[in-house]
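Below are the features I grabbed from Swiss-Prot:
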type: ACT_SITE; residues: ASP794; note: active site, proton acceptor
type: BINDING; residues: TYR571, ASN799, ASP812; note: Mg(2+) binding site
type: BINDING; residues: 599-606, LYS626, 674-680, ARG798; note: ATP binding site
type: DOMAIN; residues: 217-315; note: domain 'Ig-like C2-type 3'
type: MUTAGEN; residues: TYR571 to Phe; note: Abolishes interaction with PTPN11/SHP-2
type: MUTAGEN; residues: TYR573 to Phe; note: Abolishes interaction with PTPN6/SHP-1
type: MUTAGEN; residues: TYR723 to Phe; note: Abolishes interaction with PIK3R1
type: MUTAGEN; residues: PHE860 to Ser; note: Mice display white fur, hearing loss, anemia and mast cell deficiency, plus sterility in both males and females
type: VARIANT; residues: GLU586 to Lys; note: In W37; impaired protein stability and loss of kinase activity
type: VARIANT; residues: ASP794 to Asn; note: In W42; loss of kinase activity and impaired internalization after exposure to KITLG/SCF
type: VARIANT; residues: VAL835 to Met; note: In W41; decreased kinase activity
Amino acid sequence: MRGARGAWDLLCVLLVLLRGQTATSQPSASPGEPSPPSIHPAQSELIVEAGDTLSLTCIDPDFVRWTFKTYFNEMVENKKNEWIQEKAEATRTGTYTCSNSNGLTSSIYVFVRDPAKLFLVGLPLFGKEDSDALVRCPLTDPQVSNYSLIECDGKSLPTDLTFVPNPKAGITIKNVKRAYHRLCVRCAAQRDGTWLHSDKFTLKVRAAIKAIPVVSVPETSHLLKKGDTFTVVCTIKDVSTSVNSMWLKMNPQPQHIAQVKHNSWHRGDFNYERQETLTISSARVDDSGVFMCYANNTFGSANVTTTLKVVEKGFINISPVKNTTVFVTDGENVDLVVEYEAYPKPEHQQWIYMNRTSANKGKDYVKSDNKSNIRYVNQLRLTRLKGTEGGTYTFLVSNSDASASVTFNVYVNTKPEILTYDRLINGMLQCVAEGFPEPTIDWYFCTGAEQRCTTPVSPVDVQVQNVSVSPFGKLVVQSSIDSSVFRHNGTVECKASNDVGKSSAFFNFAFKGNNKEQIQAHTLFTPLLIGFVVAAGAMGIIVMVLTYKYLQKPMYEVQWKVVEEINGNNYVYIDPTQLPYDHKWEFPRNRLSFGKTLGAGAFGKVVEATAYGLIKSDAAMTVAVKMLKPSAHLTEREALMSELKVLSYLGNHMNIVNLLGACTVGGPTLVITEYCCYGDLLNFLRRKRDSFIFSKQEEQAEAALYKNLLHSTEPSCDSSNEYMDMKPGVSYVVPTKTDKRRSARIDSYIERDVTPAIMEDDELALDLDDLLSFSYQVAKGMAFLASKNCIHRDLAARNILLTHGRITKICDFGLARDIRNDSNYVVKGNARLPVKWMAPESIFSCVYTFESDVWSYGIFLWELFSLGSSPYPGMPVDSKFYKMIKEGFRMVSPEHAPAEMYDVMKTCWDADPLKRPTFKQVVQLIEKQISDSTKHIYSNLANCNPNPENPVVVDHSVRVNSVGSSASSTQPLLVHEDA
């Protein structure tokens with residue numbers, strides 16, 4: 001049997017040799033040149049059923065060798081002429097190559113068709129950004145259709161993903177993008193009408209390096225004492241680990257420093273971070289110098305330097321004070337400011353008054369700031385100084401190595417005050433006065449009982465004596481005059497004066513015989529009485545004129561109105577004076593330290609202040625304080641109290657300026673609210689016009705921490721509910737380019753105990769996503785007000801404030817706005833009204849409703865997307881303007897508004913109030929325009945809002961006919977005349 005088999009094989013070999021000259025699948029050689037071996041069967045591809053015998057023969061006069069390359073690139077060798085595989089398996093699918101001694105080869109590709117195994121799957125799926133990646137899923141059966149790539153969960157592949165199938169190798173993904181990272185795919189094909197799928201492949205993308213590393217150090221200068229430990233951490237950020245870094249000392253040539261500790265980690269898929277920690281355990285003076293942190297990748301290099309200065313011992317250097325001699329008028333405030341450099345940091349700081357007592361009295365306060373690593377500022381504010389409080393004020397500061405001091409000489413200028421003037425002693429008239437600077441006493445005489453004398457007394461008749469001399473307090477001066485110089489009945493005036501002011505006293509006397517006696521002036525029909533009557537009459541006329549003008553001028557009132565009920569076409573407002581006030585809001589006014597004025601109007605002002613112990617007993621926080629001017633009348637005081645009650649009634653919301661406290665007893669009413677560090681939105685938009693970026697393209701997420709923020713189910717804020725300290729925030733990254741910058745801002749609202757931010761909000765550019773976010777936030781805030789039955793009546797960009805994280809807050813700025821000089825407010829009757837922001841029913845019928853607020857919101861959107869332009873540009877408010885509003889004139893789309901947002905504006909400007917959307921519906925419309933990450937961030941921030949309340953939401957989808965008369969006290973605009 002074996003002999004028969006051998007003969008058969010020999011016959012096959014001969015047949016192959018005879019046919020080899022014509023077989024197109026085998027390589028051929030020119031006469032005289034070595035020829036490649038021949039393979040039987042003589043074809044480029046062979047299909048073998050699984051379980052059958054695979055038999056291949058290599059024919060060549062010389063030695064031959066078979067090699068088989070598996071689907072996962074392993075090589076199997078066979079040095080026989082024949083390759084026989086009994087019961088072939090699908091894993092034997094691949095390329096079989098025969099080579100001879102001349103190095104010439106011939107190949108055949110074999111498919112081992114297995115009904116149970118269509119795909120050969122092996123090796124993980126890796127790809128480099130901007131290159132091709134091969135999904136190794138070759139087929140065991142080439143006779144299938146629709147060989148392609150699908151997403152694991154049945155979703156659509158990325159729209160820009162393209163691939164090329166090859167049954168022998170797999171499927172090649174062309175031009176891999178970073179966005180494909182962790183994309184799960186399967187190979188798929190159709191056999192006999194049935195879809196078959198391979199195992200899962202997860203694509204891991206290696207980022208292409210397209211930028212230099214980001215290198216940073218927390219401080220660019222360091223000051224140490226000899227023997228202290230110097231530690232500086234350099235942070236290097238790149239897309240992958242293929243970045244080199246080191247510390248160098250510039251001496252002046254760079255010298256590599258080997259004693260460096262390395263730490264590294266991945267903060268997300270394409271965010272690799274490394275820290276190089278340089279430590280000098282015991283610094284010497286000659287260690288001073290410039291240290292450079294250097295990093296490079298295939299794209300380029302980056303570096304940052306920090307300077308070290310080592311001193312022998314600590315020091316305190318007080319900066320020269322321009323003027324240590326201070327003059328202040330009685331009752332005024334004065335700030336004593338000392339700037340100094342100290343290292344180590346000061347351990348003791350104190351103000352001393354007159355070398356014996358502390359200068360920090362109850363009504364004064366001391367403020368100390370660390371301006372930089374070693375620079376400090378200390379300020380003593382002396383409030384409402386009295387004449388007796390002049391003197392030396394000394395600032396003492398010390399640390400472990402040094403001490404220093406500086407002394408201020410404070411002089412309080414006081415108006416003269418006459419102490420004694422009404423006695424005639426031994427024929428002498430005496431006048432004693434005190435004041436600073438030293439008063440000058442002059443004497444005047446007039447006949448009769450007058451209250452003003454003009455005839456001076458000759459100086460030779462006057463004796464002047466300094467009673468007391470004090471270096472800082474009031475100076476007392478006495479002057480005497482001999483009464484014998486007066487020959488007639490009359491009045492003597494003693495007048496004391498200095499640079500601050502003057503005061504007078506009068507001495508009336510009459511002759512009786514040869515003696516002079518002090519007498520009382522006649523009290524009936526005296527010139528003085530007549531003068532008083534005339535003055536009183538003139539004063540009465542003036543008062544009447546002023547009263548008339550006062551009644552005609554606009555009065556301060558709370559813009560926000562709370563609706564009590566809706567009766568048919570009429571809104572009935574709650575009288576805010578009847579709202580309750582909870583004294584839990586009371587805050588001690590002596591714990592407020594006032595700073596600069598943020599805004600001022602005809603009735604009052606808003607002042608930046610520091611509140612001590614508002615949230616925690618040992619914490620200071622920046623707040624805004626509303627207050628009236630000293631000239632405020634009862635109506636203004638009641639209006640401010642009403643505003644306080646309305647704010648306390650509304651409760652807390654992230655997108656309104658929230659009430660923090662109040663001072664209503666022991667002085668004028670103060671309303672303490674949140675401080676918004678970036679001012680009003682209108683001016684913010686105008687500042688950002690030149691840096692506006694019109695883009696909505698997304699980038700990949702850059703930090704796992706912030707992915708957790710986006711996908712967490714719990715709020716990512718702390719639970720302390722502290723009011724935000726208005727200092728630079730912290731920076732982090734989230735999936736989109738704009739969200740990345742927004743998160744750097746918003747994080748200061750959420751995470752207050754992490755790395756300081758690289759950028760402040762006000763340094764970042766403005767883009768379309770910011771405008772959409774502002775639109776969304778203001779709509780949310782107005783929806784909250786509507787849920788509390790509150791109508792705003794003056795919604796505009798000027799009444800929206802901006803704080804850290806670019807969080808918008810709706811406010812009523814009427815108290816601190818000078819509407820008399822604001823062209824946005826037009827005088828009608830006794831009111832100044834923002835006509836260009838008002839709905840037609842508000843202009844012509846004085847109707848203020850939820851729907852009129854929606855109209856104003858549409859105008860606000862126009863302001864927003866025009867980056868702070870004035871609405872109806874170039875159009876004055878006159879009869880022509882009123883006519884155009886009545887006839888349905890509406891503004892065209894602003895330059896930067898997407899079509900969808902202009903559609904929202906037009907729905908807000910519907911002439912029929914009932915057809916305008918509610919704020920709840922506006923929120924839903926804008927939610928479709930903003931990114932999911934922005935919505936999620938906003939949701940997290942809303943959950944973090946301190947002391948949240950859960951108001952009962954009133955559904956305003958049940959609309960009423962709003963065109964009715966208003967209970968507002970504001971007068972309606974007069975119907976205009978046609979142009």
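Every residue gets a Cβ built from N, Cα and C, even glycine.
Every position carries its original residue.
Where in this structure would I find these features, and how exposed are they?
Counted within 10 Å of its Cβ, the other Cβ atoms near ASP794 (variant position) come to 22, all protein chains included.
The DSSP secondary structure for ASP812 (Mg(2+) binding site) is coil.
Over the domain 'Ig-like C2-type 3' (217-315), the average per-residue pLDDT in this prediction is 90.
Taking the Cβ of PHE860 (mutagenesis position) as centre and 10 Å as the limit, one finds 28 other Cβ atoms among all the protein chains shown.
GLU586 (variant position) falls within a strand when secondary structure is assigned with DSSP. Its Cβ placed at the centre, GLU586 (variant position) has 14 other Cβ atoms within 10 Å.
Look at ASP794 (variant position): DSSP puts it in coil.
The DSSP secondary structure for VAL835 (variant position) is helix. Its Cβ taken as reference, VAL835 (variant position) is surrounded by 18 other Cβ atoms within 10 Å in the chains shown.
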Specify the secondary structure state of ASP680 (ATP binding site) as given by DSSP, simplified to three classes.
strand
When the number of other CB atoms within 10 A of each residue's CB is tallied over all shown chains, which of the binding-site residues GLY599, LYS605, ASP680 has the maximum?
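The most densely surrounded of these binding-site residues is ASP680.
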Provide the three-state DSSP residue tally for the domain 'Ig-like C2-type 3' (217-315): helix first, then strand, then coil.
3 helix, 61 strand, 35 coil
Using C-alpha atoms, which one of the recorded positions GLU586, GLY599, LYS605, ASP680, PHE860 comes nearest to ASN799 (Mg(2+) binding site)?
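Result: the closest of the recorded positions to ASN799 (Mg(2+) binding site) is ASP680.
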Which site among GLU674, CYS677, ASN799, ASP812 has the most other CB atoms no more than 10 Å from its CB, taking these as binding-site residues?
ASN799
Please report how many Å separate the Cα atom of ASP812 (Mg(2+) binding site) from that of GLY599 (ATP binding site), as a whole number.
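About 12 Å separate the Cα atoms of these two residues.
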I need the nearest neighbour of VAL835 (variant position) among the recorded positions GLU586, LYS605, ASP680, ASP794, using C-alpha distances.
ASP794
